[in-house]
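Colleague: Swiss-Prot lists these features:
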DOMAIN    8-116  domain 'SET'
MUTAGEN   ARG20 to Ala  Decreases activity
MUTAGEN   TYR59 to Ala  Abolishes activity
MUTAGEN   TYR61 to Ala  Severely decreases activity
MUTAGEN   ASN79 to Ala  Abolishes activity
MUTAGEN   HIS80 to Ala  Abolishes activity
Amino acid sequence: MRIPVIRSPLEIRDTERKGRGVFALEPIPAQTCIEISPVLMFSKEEYEQHGQYTVLNEYTYVWSEGKQGLALGLGSMFNHDRHPNVYWKKDNRNNYISYYTLREIKTNEELCISYGDHLWFEDEASSASRISPNEENEDFPLQNISL
């Protein structure tokens, strides 16, 4: 198996409200693959016995057969936004996640994904209209996202 390394114009920065996040160093066109993150897999049993009780639970993706996947690299650094500018696609067979821009990204703009509706923190936009992705499906309905 080979996973390509993406060299995107991105950096990790501290933010005022969200901790660290991923930011663009230059404009990035829409539909650009900005990251391919290998995934560390947790079996269903391992997750149920240990993983769900740790901070790792906040960073894992639902995978096939009850497994949970922890994205490595930038995949674990994208913050949440109810109106994301990045979407992700899982490769179940090869255990990686690809991240793509939904629209053109401006220089110094933070790149964010949607964590869905089951948040473990207070979302500053909680009163805003909600995106309701199927958390089991990495190709959440893009038509529900306003650009």
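Glycine is no exception: its Cβ is also placed from the backbone N, Cα and C atoms.
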Colleague: Given a 10 Å Cβ-Cβ cut-off, pick out the one of the mutagenesis positions TYR59, TYR61 that has the most other Cβ atoms nearby.
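Modeller: Counting Cβ neighbours within 10 Å, the top one is TYR61.
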Colleague: I'd like the Cβ neighbour count for ASN79 (mutagenesis position), meaning other Cβ atoms within 10 Å of its Cβ, all protein chains included.
Modeller: 17
Colleague: When the Cα of ASN79 (mutagenesis position) is compared with the Cα of each of the mutagenesis positions ARG20, TYR59, TYR61, which one is closest?
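Modeller: Answer for the nearest of the mutagenesis positions: ARG20.
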Colleague: By CA-CA distance, flag whichever of TYR59, TYR61, HIS80 among the mutagenesis positions is nearest to ARG20 (mutagenesis position).
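Modeller: Closest recorded candidate to ARG20 (mutagenesis position) by Cα: HIS80.
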Colleague: If you average the pLDDT over the domain 'SET' (8-116), what number do you get?
Modeller: 90
Colleague: List nothing but the one residue from ARG20, HIS80 whose Cβ has the fewest other Cβ atoms within 10 Å; the candidates are the mutagenesis positions.
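Modeller: Each of the mutagenesis positions ARG20, HIS80 was scored; lowest Cβ tally within 10 Å is ARG20.
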Colleague: For TYR59 (mutagenesis position), which DSSP three-state class applies?
Modeller: coil
Colleague: Between the Cα atoms of TYR61 (mutagenesis position) and HIS80 (mutagenesis position), what distance do you get, rounded to the nearest Å?
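Modeller: Counting only the Cα atoms, the answer is 14 Å.
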